[in-house]
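Novice: Among the sequence features in Swiss-Prot, the mutagenesis site Leu196 to Ala is noted as follows: Accumulation in the nucleus; when associated with A-199. According to Swiss-Prot, the mutagenesis experiment Leu199 to Ala carries the annotation: Accumulation in the nucleus; when associated with A-196.
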Amino acid sequence: MGSRSGEQGKRMAELSKNLKEGERILEPTRRPDGTLRKPIRIRPGYTPEDEVVKYQSKGSLMKKEMASQGPPGYEPDPAPKPKTKAAKRNERKKEKRLQATAEKANSSEDGSASNGSQSVNVLASEMEALDVSSNNDVCGGAPNPGTTGEDVEKRIRALKKKIRLTEAQQQKTASRDLNPEQLEKFSKLEEWRQELKALEDKAA
C-alpha cells in the first residue's frame, strides 16, 4: 500500500515537471474498491463535459425570452407617480358617487321586491289606460252623433286590443290567483265584445 502511494507521488512529480503553460494536474481519486486512479493532466482551456453549455435552438431561446416578458401585448405598468391634490380630490368624489349609487340600488331592490307581487297587475293597468268607452256606451247607449269615422275606427282598434290583452291574461293566470281588479276586467270582457260588434256594425 505504501509502495503504491510512493509510486503515485513519483508520477505526480514527473507530470508536474513536464507541465506546459496553463496545464494543471488532477490529483488521483479513490475508486469504490479502495484503489487510486492515475493523476490526470488537464490541458489549458479544457472544460469538463458536464459544464459545457448545451446547444439551444433559436426557437427555444425565443420561448424563454417570451416567457420572461409575459403574454403578447402586455406592457408592465410604469412606476406609479405620486398623486396630486386634485387627483386625490377626484378619487374621493368618485368614491362618494359609487357609495350613493350603491345605496340607491339597495333601496330600489327593496322596492322591486314589493313590486314583484304586483307583476300580474301590469296587464290590468295597461287595459285601464286603454279604457275608451264611457259607462253609457258599455250599457248599450248610442255613441255621440258628432263622432267621426276616424274616432269609431280608433275605438274599434282600442277595444280589440283590450279584448286581446284580457283573453291573454285569462289564459295565463289561474282563476284562484286572480285579484278583484282582474275579475272585474274579465267580467267586462263580454260587454266589450258587444260594444265592438255595435261599433263595427255602425262603421259598416
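Backbone N, Cα and C atoms are what each Cβ position is placed from, and that goes for glycine too.
Mind running through what each feature is packed against?
Specialist: The secondary structure of Leu196 (mutagenesis position), as reduced to three states from DSSP, is helical. Annotation for Leu196 (mutagenesis position): spatial neighbours Ile156, Leu159, Lys160, Ile163, criterion Cβ-Cβ under 8 Å with sequence separation of six or more.
All protein chains included, Leu199 (mutagenesis position) registers 20 other Cβ atoms within 10 Å of its own Cβ.
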